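Student: Below are the structure tokens for one structure; questions will follow.
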Amino acid sequence: MMKQKYYQSPAEIASFSPRPSLADSKAVLNQAVADLSVAHSILHQVHWYMRGRGFMIWHPKMDEYMEEIDGYLDEMSERLITLGGAPFSTLKEFSENSQLKEVLGDYNVTIEEQLARVVEVFRYLAALFQKGFDVSDEEGDSVTNDIFNVAKASIEKHIWMLQAELGQAPKL
């Protein structure tokens, strides 16, 4: 008498439904890699070129923002690799592919103007993360979807706090 098999191996289960290519999710992840790399550079510039009232508070806060951005960069790069993609990894690739544009540092820019620039960068990232959320949802990629959702929630909170510091509503 032959024993009936009631379970299947993970490979057999995975073979039931072929995984989609997730091309759009990979494209948005790579866009995020480029943009997060440039965002880090912009935050670093704000950190270095900041002068005036509030310096002692905002200078270390930029370190916190950079650390958070670096965490998203690493997570999204590694997710892209996990999906079979190849993340941008050179300054040239970041610069050519990022939608964020860098400007020369200027000590004459006020802290308020610097913070407004950070808000502008964070608004762009929040919109990009929303796009990543939508695309990964359409492709059924729940892990990438979660990554974008968590990142967007945190960035939106930073926008709210920065806008409050600037005496403005968050306008999300």
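Indices start at 1 and increase along the chain as displayed.
Including glycine, each Cβ sits where the backbone N, Cα and C put it.
What you see is the original sequence, not a version with the noted changes.
OK, Swiss-Prot features for this one:
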VARIANT   ALA27 to Ser  In strain: 825
MUTAGEN   HIS47 to Ala  Decreases the iron incorporation considerably
BINDING   HIS47, ASP74, GLU78  Fe cation 1 binding site
MUTAGEN   HIS59 to Ala  Decreases the iron incorporation considerably and induces Fe(2+) oxidation-dependent degradation
MUTAGEN   ASP63 to Ala  Decreases the iron incorporation but is still capable of binding iron to some extent
MUTAGEN   ASP74 to Ala  Abolishes the iron incorporation
MUTAGEN   GLU78 to Asp  Decreases the iron incorporation considerably
MUTAGEN   GLU78 to Ala  Abolishes the iron incorporation
BINDING   GLU78  Fe cation 2 binding site
VARIANT   VAL103 to Ala  In strain: KU5
VARIANT   THR110 to Met  In strain: 6407 and 825
MUTAGEN   ASP137 to Ala or Phe  No major effects
MUTAGEN   ASP146 to Phe  Decreases the iron incorporation considerably
MUTAGEN   ASP146 to Ala  No major effects
VARIANT   SER154 to Asn  In strain: 836
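Give me the structural setting of these features: burial, nearby parts and distances.
Tutor: With a cut-off of 8 Å between CB atoms and residues at least 6 apart in sequence, the same chain places VAL135 near ALA27 (variant position), listed in sequence order.
All protein chains shown were included, and the count of other CB atoms within 10 Å of the CB of HIS47 (mutagenesis position) stands at 17.
Summarising the environment of ASP74 (mutagenesis position), the number of other Cβ atoms within 10 Å of its Cβ, over all protein chains shown, is 13.
DSSP classifies HIS59 (mutagenesis position) as helix under the three-state reduction.
In three-state terms derived from DSSP, ASP74 (mutagenesis position) belongs to a helical segment.
The Cβ of GLU78 (mutagenesis position) lies under 8 Å from no Cβ of any same-chain residue at least six residues away in sequence.
Less than 8 angstroms from the CB of VAL103 (variant position) sits no same-chain residue that is six or more residues away.
THR110 (variant position) falls within neither a helix nor a strand when secondary structure is assigned with DSSP, and so counts as coil.
Same-chain residues at least 6 positions away in sequence with a Cβ under 8 Å from that of ASP137 (mutagenesis position) are, in sequence order, ASN145. The secondary structure of ASP137 (mutagenesis position), as reduced to three states from DSSP, is helical.
Within the same chain, no residue at least 6 positions away in sequence has its Cβ under 8 Å from that of ASP146 (mutagenesis position).
Under DSSP, SER154 (variant position) is assigned to a helix (H, G or I) in the three-state scheme. Sequence-distant contacts of SER154 (variant position), defined as residues of its own chain at least six apart whose C-beta falls under 8 angstroms from its C-beta, comprise GLU68.
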Student: In which DSSP state, out of helix, strand and coil, do we find ASP146 (mutagenesis position)?
Tutor: helix
Student: Give the helix, strand or coil assignment DSSP yields for HIS47 (mutagenesis position).
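Tutor: Helix, per DSSP.
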Student: Given the recorded positions HIS47, ASP74, THR110, find the one whose Cα is closest in space to the Cα of ASP63 (mutagenesis position).
Tutor: HIS47
